[in-house]
Each structure stands twice: as structure tokens, then as C-alpha cells.
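J.: Here it is: the structure, laid out below.
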Amino acid sequence: MEKVFSDEEISGNHHWSVNGMTSLNRSASEWAFNRFIQESSAAADDGESTTACGVSVSSPPNVPVDSEEYRAFLKSKLNLACAAVAMKRGTFIKPQDTSGRSDNGGANESEQASLASSKATPMMSSAITSGSELSGDEEEADGETNMNPTNVKRVKRMLSNRESARRSRRRKQAHLSELETQVSQLRVENSKLMKGLTDVTQTFNDASVENRVLKANIETLRAKVKMAEETVKRLTGFNPMFHNMPQIVSTVSLPSETSNSPDTTSSQVTTPEIISSGNKGKALIGCKMNRTASMRRVESLEHLQKRIRSVGDQ
């Protein structure tokens with residue numbers, strides 16, 4: 001509820017009389033206050049129908065005679081009037097009304113004065129009731145209806161830019177999530193490959209150690225073979241490859257004797273035949289001796305290998 005106060009009502013000429021103030025001269029602030037009240041009342045008459053605000057005017061007390069107290073009283077009245085005008089104009093004045101009133105010089109002065117008073121007294125802005133405030137939807141609707149085509153295009157362009165930026169952010173987020181999953185998979189594969197590499201290197205190290213051990217064993221076996229050969233030479237005094245030669249000769253001579261025994265028992269064999277058979281037996285023995293030389297070597301080698309194996313087992 002708003003009510004426009006006239007200068008007579010606020011100054012108190014209509015409702016009360018100032019005791020002993022007729023003789024006082026009015027200062028510049030009083031004249032400015034009266035001028036502001038006149039301009040605000042003229043602007044209120046030109047505007048729309050107004051409703052009374054919640055400010056109730058009570059019968060003012062007697063105005064003090066002291067000039068300083070009188071100035072303080074006028075200042076409080078001025079603050080009340082400025083608050084009422086600010087509430088009215090902040091609620092009902094549209095941009096069209098302000099553009100229409102900009103042509104009037106007096107209206108501009110009153111608006112500037114009201115703005116200055118509202119800036120000087122920010123505590124009066126809290127007196128605006130919630131019923132006088134417009135909701136966000138109503139303000140947006142009024143803004144859309146009052147916007148010109150260029151503003152509409154600019155708003156549409158801004159909305160399209162925001163939507164494209166939102167889509168690009170979503171695409172980037174999806175791409176980053178995909179890259180993170182790939183990185184996690186690659187890390188798992190890398191860990192598996194590193195584990196396999198460590199296993200292979202451990203196996204290689206074990207194999208190399210075993211190879212060195214086997215080579216050392218081979219060298220020791222060769223040294224043992226040489227020592228065994230030298231020991232055999234010292235004990236026998238000759239090459240061990242020919243120490244079984246008398247046995248081989250005896251085994252070779254046995255078939256010749258067995259082959260000659262039937263010739264001696266038969267009564268039909270003559271002396272020249274016996275001589276010729278004796279010569280043939282000697283030739284056979286010589287051939288068998290030459291043939292068995294290689295056999296003796298093989299047997300001696302086998303015997304030596306057996307002895308080396310027995311020494312190695314020990």
C-alpha cells in the first residue's frame with residue numbers, strides 16, 4: 001500500500017501548526033525538501049493508479065523550537081518520503097515509463113534525487129515487502145516480450161554456444177574415461193609381461209649356473225681320467241691297451257688245436273697234408289692276431305671306461 005504525501009501533509013501545515021516557527025527563516029535544505037515533494041507528487045499524478053503503502057501517518061508531535069532539532073525532524077521526514085517514492089517506483093515503473101519520463105526535466109531530477117537518497121540510505125531498501133517483488137519467471141517473461149530481435153538472436157546464439165560447449169565437455173569427458181580404461185588395461189598387461197620377464201630371467205640364470213656346474217664336472221672327470229691312465233701306466237709298466245694280449249692269443253690258438261685234433265685222429269691223412277695243414281693254421285693264427293688287435297683296443301677302451309665310471313661313482 002502506497003500513499004503519496006503532499007508537501008502540506010508532510011510539512012504539517014494542514015494537520016498541525018508549528019508553534020513559534022513562523023518567525024524562523026527556512027534554510028536551503030528545507031527549500032530542497034519542498035521542491036522534491038512537489039516533483040514527486042507531480043510524477044505520481046501522471047502515473048498509474050497508486051495504492052496506499054504500509055506507512056501510516058500519525059499526528060505529529062509538536063515541532064521543537066530549536067533549529068538543530070527542527071532540521072533533524074525535517075531530515076527524518078525526508079527519509080520517509082524518499083523511502084515511499086523508492087518503493088513506488090521500484091514496483092510499478094516499467095522501462096517504457098522511464099523512457100517516456102526521460103523527456104521531462106523535472107522527472108529526471110526527481111529520479112536522480114530518489115536514486116541518490118536510496119544510495120545514501122541503503123537501510124530503507126529493506127522496507128520493501130515481498131508482495132511488491134516480482135518472481136523470476138515473470139521477470140523473464142517481461143524480458144522476452146521487451147527484447148528486440150537483435151537481443152533474441154544474441155540470446156539464441158549464447159544458448160547454442162552453451163549447448164555446444166556442454167556437448168564438447170561431455171565428449172571430452174567420455175574420451176578421457178576411455179583413455180583411462182585403456183591405460184588401466186595397459187598397466188595390467190605391462191605388469192603381466194614384467195612378471196613373465198622376471199620368470200624367464202630367473203630360469204636363464206638357473207640354466208647358466210647349471211651349465212657352469214656341468215662344465216666344471218666335465219673338467220673334473222677329464223682330470224680323473226688322465227690320473228687313472230697315469231696310475232695304470234705306473235702299475236703295469238706298459239700300455240694298458242695290450243695287457244689282455246696273452247688271453248686273446250690263447251683263445252685264438254684254441255680253435256686251431258681243435259681243428260687239428262680231427263686230422264691226427266684220422267688214419268687216412270698223409271704227412272704232406274699234415275704239414276700243409278700246419279702251415280695253414282699258422283697263417284690263420286697270424287690273420288686272427290692282426291684282426292684281434294683292433295678288438296683288443298676296443299675292449300681295453302671299454303674296460304677303461306668302466307673303471308672311470310666306477311671311480312666317478314665313488
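Each Cβ is built from the backbone N, Cα and C atoms, and glycine gets one as well.
Dumping what Swiss-Prot says about this protein:
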DOMAIN    151-214  domain 'bZIP'
MUTAGEN   S29 to A  Reduces its activity. Abolishes the formation of the BZIP2-BZIP63 heterodimer; when associated with A-294 and A-300
MUTAGEN   S164 to A  Normal DNA-binding
MUTAGEN   S168 to A  Normal DNA-binding
MUTAGEN   S168 to D  Impaired DNA-binding to C-box motif
MUTAGEN   S294 to A  Reduces activity. Abolishes the formation of the BZIP2-BZIP63 heterodimer; when associated with A-29 and A-300
MUTAGEN   S300 to A  Reduces activity. Abolishes the formation of the BZIP2-BZIP63 heterodimer; when associated with A-29 and A-294
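Walk me through the surroundings of each of these features.
T.: Summarised by DSSP class, the composition of the domain 'bZIP' (151-214) is 64 helix, 0 strand, 0 coil.
Same-chain residues at least 6 positions away in sequence with a Cβ under 8 Å from that of S164 (mutagenesis position) are not found in this chain.
S300 (mutagenesis position) is surrounded by 18 other CB atoms, counting those within 10 A of its CB over all protein chains shown. Mapped onto three states, the DSSP output places S300 (mutagenesis position) in helix.
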J.: From the Cα of S168 (mutagenesis position) across to the Cα of S300 (mutagenesis position), what is the distance in angstrom?
T.: 92
J.: What average pLDDT is reported by the model for the domain 'bZIP' (151-214)?
T.: 93
J.: Near S168 (mutagenesis position), how many other Cβ atoms are within 10 Å of its Cβ?
T.: 10
